[in-house]
Amino acid sequence: MSLYPIYNFSAGPAVLPEAVLETARQEMLDYNGTGFPVMAMSHRSEMFLSILHHAEQDLRQLLKVPDNYKILFLQGGATTQFNMAAMNLAHGFRTADAVVTGNWSRIAYEQMSRLTDTEIRLAAHGGEQFDYLDLPPVETWDVAPDSAFVHFAVNETVNGLQYREVPRLSEGMPPLVCDMSSEILSREFDVADYGLIYAGAQKNIGPAGVTVVIVREDLLERCPNDIPDVFNYRSHINRDGMYNTPSTYAIYMSGLVFRWLQAQGGVKKIEAVNRLKAQTLYETIDGSGGFYINRIRPNARSKMNVVFQTGDEELDRRFVLEAELQGLCLLKGYKTVGGMRASIYNAMPLEGVRALADFMRDFQRRYG
């Protein structure tokens, strides 16, 4: 057993609230006195349908989702949505637009570009030579008014960038399609500013295995009949999310996280905590006299994924190893970026972030 509390800084699958894990443990063999474990429930049973509907309603309440938006709990991860969004919403359009600001929006752009009938235009990109150190302001996006949609990622998990203000377009412009995987539920925003939102659960929602999709009803009229039903949003909605067997346990766990977030005071309250957590780490980095480096423009720094390095690869490796010995786990940066990355999603307690900041100062004292 570790001498220290274990804090999981993984980018995903990520930390889950301790209270949620405790509830799941208590209900593992017998959910709510039914005698059934959730993992063994039929997805069409009244027991599971109640879990599904409560999860949907709680998410709708947390995000203030308008009535003219549908919520789906799908499979395939956010990467499936790169193509699924385009397959459903670009039909009959000559162009669609994409904003590339980091690793995942770049992959989304590349995947969408494989569609043969719709040209995916690069409306904006992050920095010279795609160095991803800054974010192009929304007013600089080269958006074609007659495009099918504009796709972007509001928070870049790998590169550690995040739009300070959640982007929105003026009335009459194409609908925004947003990858919110690594920031959904971390701060308030207006769902009505978007045509479609998707998010892999394994960061701020729950365990891996489910992807949340929030889509405006009028856009479902675009869904073509000549794509496979399993990739058609309308097919899933027409069957109340039961076109195929959903990820029942992941949905159950996500529902527990929604209830936990409500108990914390909702999104507005958790946003204040998230702001303090990010401030704690960035002040430690900026106050290190250059020992720790974060090259991201300050106004574009992510509050969810804090990236940093020492400038010495061997010292970075030592940092990750020594941190893990003190219960500060999974801090290694993404393979294409290197250095360290602290993912501080909703479920990461402030105590964990303060423990990391203390370790960073101690490490600098010993190796600086």
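Cβ atoms are placed via backbone N, Cα and C, with glycine included.
No substitution from the list is modelled in this structure, which keeps its original residues.
Taken straight from Swiss-Prot:
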BINDING   Arg44  L-glutamate binding site
BINDING   Ala78, Thr79, Trp104, Thr157, Asp179, Gln202, Asn244, Thr245  pyridoxal 5'-phosphate binding site
VARIANT   Arg168 to Cys  In strain: B293, Z3910 and Z3918
VARIANT   Ala192 to Ser  In strain: Z3524
VARIANT   Ile237 to Leu  In strain: B293, Z3524, Z3910, Z3915 and Z3918
VARIANT   Asp240 to Glu  In strain: Z3915 and Z3524
VARIANT   Gly289 to Asp  In strain: B293, Z3910 and Z3918
VARIANT   Thr336 to Ser  In strain: Z4296
Proximal but sequence-remote residues of the same chain as Thr157 (pyridoxal 5'-phosphate binding site) (Cβ under 8 Å, at least 6 apart): Ala11, Gly12, Gly102, Asn103, Trp104, Ser181, Ser182, Lys203, Met304, Asn305, Tyr334, Ser343
The variant positions listed are Arg168, Ala192, Asp240, Gly289; by CA-CA distance, the one closest to Arg44 (L-glutamate binding site) is Asp240
Select the most exposed residue of Ala78, Ala192, Ile237, where exposure means the fewest other Cβ atoms within 10 Å, treating these as the recorded positions. Ala192
If I restrict to non-local contacts, at least six residues apart, and a C-beta distance under 8 angstroms, what lies near Arg168 (variant position) in its own chain? Val138, Leu176, Asp190, Asp193
What's the CA to CA span in angstrom from Gly289 (variant position) over to Asn244 (pyridoxal 5'-phosphate binding site)? 55
Can you tell me how spread out the pyridoxal 5'-phosphate site is, meaning the largest CA to CA distance among Ala78, Thr79, Trp104, Thr157, Asp179, Gln202, Asn244, Thr245, in Å? 30
How many whole Å apart are the CA atoms of Thr79 (pyridoxal 5'-phosphate binding site) and Ala192 (variant position)? 23
Measuring Cα to Cα, how many angstrom lie between Asn244 (pyridoxal 5'-phosphate binding site) and Ile237 (variant position)? 11
Trp104 (pyridoxal 5'-phosphate binding site) falls, by three-state DSSP, under helix
Residues near Asp240 (variant position) in space but at least six apart in sequence (CB under 8 A): none
How big is the gap, in Å, between the Cα of Ala78 (pyridoxal 5'-phosphate binding site) and that of Thr336 (variant position), rounded to a whole number? 20
Please tell me which one of the recorded positions listed here (Asp179, Gln202, Thr245, Thr336) sits closest to Ala192 (variant position), measuring Cα to Cα? Asp179
